[in-house]
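Comments concern the structure below.
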Amino acid sequence: MNFNKIFVFVALILAISLGNSEAGWLRKLGKKIERIGQHTRDASIQVLGIAQQAANVAATARG
């Protein structure tokens with residue numbers, strides 16, 4: 001009977017400690033994905049600006 005109580009206590013401690021470490025790991029992964037999204041957004045904004053300038057130059061060259 002005492003073994004069951006000890007086992008439950010140890011399992012509870014392990015679950016709490018693993019739960020905290022998993023949250024940290026998921027947070028790091030989420031931040032990496034967020035950073036990739038920010039870089040993609042910034043790159044697309046730059047490309048749109050360059051394409052708009054090229055369209056303006058082409059329109060000016062046509063007259």
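From the backbone N, Cα and C atoms, a Cβ is placed for every residue, glycine too.
Unsubstituted: the structure retains its original residues.
Here Swiss-Prot describes Val10 to Leu as a natural variant; the accompanying note says: In strain: B141, M2, M40 and MJ2. Val10 (variant position) falls within a helix when secondary structure is assigned with DSSP.
Counting every protein chain shown, the number of other Cβ atoms lying within 10 Å of the Cβ of Leu12 (variant position) is 10. Quoted from Swiss-Prot, the note attached to the natural variant Leu12 to Ile states: In strain: B208.
Recorded in Swiss-Prot as a natural variant, Ala43 to Val carries the remark: In strain: Z24. A 10 Å cutoff on Cβ-Cβ distances gives Ala43 (variant position) a total of 10 other Cβ atoms nearby, all chains included.
For Ala54 (variant position), no same-chain residue 6+ apart in sequence has a C-beta under 8 angstroms from its C-beta. Secondary structure from DSSP puts Ala54 (variant position) in a helix. Under the heading of natural variants, Swiss-Prot lists Ala54 to Val and annotates it as follows: In strain: MA1.
What Swiss-Prot says about the natural variant Ala59 to Gly is this: In strain: B222, B226, Z10, Z22, Z18 and Z24. When secondary structure is read from DSSP and collapsed to three states, Ala59 (variant position) falls in the helix class. Taking a C-beta cut-off of under 8 Å and a sequence gap of six or more, Ala59 (variant position) has no contacts in its own chain.
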Completion exercise
Quick note, Val10 (variant position) and Ala43 (variant position): C-alpha atoms separated, nearest Å, by 50
Exercise for the section: Would you mind reading off the Cα separation of Ala43 (variant position) from Leu12 (variant position), to the nearest angstrom? Expected result: 47
